[in-house]
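According to Swiss-Prot, the mutagenesis experiment GLU118 to Gln carries the annotation: Reduces protein stability. No effect on catalytic activity. Annotation of the published mutagenesis CYS130 to Ser in Swiss-Prot: Loss of activity; the original residue is retained in the structure shown. The active site, proton donor annotation in Swiss-Prot covers CYS130, and the record cites experimental evidence as its basis. For the mutagenesis result HIS132 to Gln, the note given in Swiss-Prot is Slightly reduced catalytic activity. Looking at Swiss-Prot, the entry for mutagenesis of CYS133 to Ser says: Loss of activity. Loss of interchain disulfide bond with AhpC. As annotated by Swiss-Prot, active site, cysteine sulfenic acid (-SOH) intermediate applies to CYS133. In Swiss-Prot, the entry for mutagenesis HIS137 to Phe states: Reduced catalytic activity. The structure shown retains the original residue. Listed in Swiss-Prot is the mutagenesis experiment HIS137 to Gln, annotated as follows: Slightly reduced catalytic activity.
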Amino acid sequence: MSIEKLKAALPEYAKDIKLNLSSITRSSVLDQEQLWGTLLASAAATRNPQVLADIGAEATDHLSAAARHAALGAAAIMGMNNVFYRGRGFLEGRYDDLRPGLRMNIIANPGIPKANFELWSFAVSAINGCSHCLVAHEHTLRTVGVDREAIFEALKAAAIVSGVAQALATIEALSPS
């Protein structure tokens, strides 16, 4: 299992992250598609090749091809949107009257239940640090009936995956060349 490979790669100082990674993969708050889509989208958002490869390999056992496509699509479209909306937000409303003019069709037609795509977009927005998108996706999730516990679990999953990526990047940076 690739999650096991990630856990084995984590150093002793990241023991808490290792334990959290074990716990989140056994989550009963999210269904399997929600959980593994969140983990996969979050892994893509970290931009860490090892994290994406290992989580991606295991996610294949839990996600349909459509869900895998949508999770990776959520990471890609949020990579664009998070930069745009976070940047526009820094400009104190001076550009809010202008139409973005960016294609975002996957948001309207993700090929999976809309709530799951929103959950994955929410998780990626947390990793990418876009408060505008995070709030907007949380509002949509609450509007379509996703409970607070599921939203919070997705936030935890994103945080854990981000922590795994940070720990592995630290190991790589400190390794002798």
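Keep in mind that glycine also has a Cβ here, set from the backbone N, Cα and C atoms.
So, quick note: what you're seeing has the original residues, none of the substitutions.
Structure with Swiss-Prot features highlighted.
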residue	record	Cβ neighbours (10 Å)
GLU118	mutagenesis position	25
CYS130	mutagenesis position	22
HIS132	mutagenesis position	16
CYS133	mutagenesis position	23
HIS137	mutagenesis position	27
Rounded Cα separation (Å) that holds between HIS132 (mutagenesis position) and GLU118 (mutagenesis position): 14
Collapsed DSSP category at GLU118 (mutagenesis position): helix
Alpha-carbon spacing, CYS130 (mutagenesis position) to HIS137 (mutagenesis position), which is rounded to whole Å: 11
Residue pair GLU118 (mutagenesis position), HIS137 (mutagenesis position) - Cα distance, angstrom, rounded: 6
